[in-house]
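**Q** Checked Swiss-Prot, it gives:
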| type | residues | note |
| --- | --- | --- |
| MUTAGEN | ASP29 to Ala, Glu or Asn | Loss of activity |
| BINDING | ASP29, ASP31, ASP215 | Mg(2+) binding site |
| ACT_SITE | ASP29 | active site, nucleophile |
| MUTAGEN | ASP31 to Asn | Retains 30% of wild-type activity |
| MUTAGEN | ASP31 to Ala or Glu | Loss of activity |
| BINDING | ASP31, GLY79, ARG82, SER157, ASN159 | beta-D-glucose 6-phosphate binding site |
| ACT_SITE | ASP31 | active site, proton donor/acceptor |
Amino acid sequence: MANWYRPNYPEVRSRVLGLPEKVRACLFDLDGVLTDTASLHTKAWKAMFDAYLAERAERTGEKFVPFDPAADYHTYVDGKKREDGVRSFLSSRAIEIPDGSPDDPGAAETVYGLGNRKNDMLHKLLRDDGAQVFDGSRRYLEAVTAAGLGVAVVSSSANTRDVLATTGLDRFVQQRVDGVTLREEHIAGKPAPDSFLRAAELLGVTPDAAAVFEDALSGVAAGRAGNFAVVVGINRTGRAAQAAQLRRHGADVVVTDLAELL
């Protein structure tokens with residue numbers, strides 16, 4: 001089990017879950033935490049941005065600098081709503097385009113258009129490759145469910161419902177706050193804590209009785225900003241630098257797999 005480095009936590013309620021006694025609900029991000037779809041998102045973001053940047057370079061004469069699937073993904077788009085990810089990355093390249101509207105086609109040179117182009121690419125990857133569940137995450141969900149804790153999935157992806165259904169994870173989940181929810185209820189995306197706060201509200205618990213599980217820097221920052229009982233950072237890369245970044249952004253503990261908490 002992972003070592004907690006905060007000395008003032010109450011007695012751990014169960015060696016099975018590795019959580020403080022006061023925790024009554026678990027709020028999980030989806031991509032990279034429960035499912036191995038983060039790699040598909042990375043591929044889709046890179047394919048979309050590289051195509052757009054190449055088109056733009058040919059049109060304007062600017063130098064083509066491709067999207068970095070490691071540095072750019074984690075810094076600018078991971079864990080954010082699609083439109084926020086598009087704005088964040090383009091801003092890093094000093095590129096400004098109109099927002100457009102949510103129903104813009106993928107060919108439109110707008111924030112929403114590029115976001116929809118990325119989503120189309122993601123759907124193709126999901127059809128071709130499918131979404132895989134991390135074995136350790138499935139085992140942890142089973143243990144959380146057996147312990148009687150509430151479970152919510154909190155994701156910026158608008159595809160969350162479909163992924164949960166196709167992977168069978170929906171049987172563990174009582175509440176879902178995703179990209180569709182954020183749009184319909186006008187909830188701010190991560191790193192704002194609003195989506196996690198909404199999930200806790202739906203489960204009927206206060207933030208100090210809920211644990212947040214995140215692999216994205218924006219996600220752990222959201223968990224810390226919401227004053228949740230504990231924020232668990234998942235470092236699938238295994239790199240010390242990424243673990244340090246997760247802690248710096250608000251993770252109380254960092255693991256490479258949820259099974260380490262069992």
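Cβ atoms here come from the backbone N, Cα and C positions, even for glycine.
Could you tell me the structural context for the features on the list?
**A** Less than 8 angstroms from the CB of ASP29 (mutagenesis position) sit GLY79, VAL153, VAL154, SER155, PHE213, GLU214, ASP215, ALA216, GLY219, each of them six or more residues away in the same chain.
DSSP assigns ASP29 (mutagenesis position) to coil in the three-state reduction, placing it in neither a helix nor a strand.
Within the same chain, residues at least six positions away from ASP31 (mutagenesis position) with a Cβ under 8 Å of its Cβ are THR37, ALA38, HIS41, SER155, SER157, ASP215.
Neighbour count (other Cβ atoms within 10 Å of the Cβ, all protein chains): 22 for SER157 (beta-D-glucose 6-phosphate binding site).
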**Q** Other residues near the Mg(2+) site, CB within 8 A of the CB centroid of ASP29, ASP31, ASP215?
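**A** Result: LEU30, GLY32, VAL33, LEU34, ALA38, ASP78, GLY79, SER155, GLU214, ALA216, GLY219, ILE234.
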**Q** Could you tally the C-beta atoms, other than its own, that fall within 10 angstroms of the C-beta of ARG82 (beta-D-glucose 6-phosphate binding site)?
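**A** There are 26 of them.
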**Q** Beyond the listed site residues ASP31, GLY79, ARG82, SER157, ASN159, identify every same-chain residue whose Cβ lies within 8 Å of the center of their Cβ atoms for the beta-D-glucose 6-phosphate site.
**A** LEU30, HIS41, LYS81, SER155, SER156, ALA158, THR160, ASP178, GLY179
**Q** Count the other Cβ atoms sitting within 10 Å of the Cβ of GLY79 (beta-D-glucose 6-phosphate binding site), across every protein chain shown.
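**A** Taking all protein chains shown, GLY79 (beta-D-glucose 6-phosphate binding site) has 28 Cβ neighbours within 10 Å.
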**Q** Which one of these binding-site residues, ASN159, ASP215, has the sparsest Cβ neighbourhood, judged by other Cβ atoms within 10 angstroms?
**A** ASN159
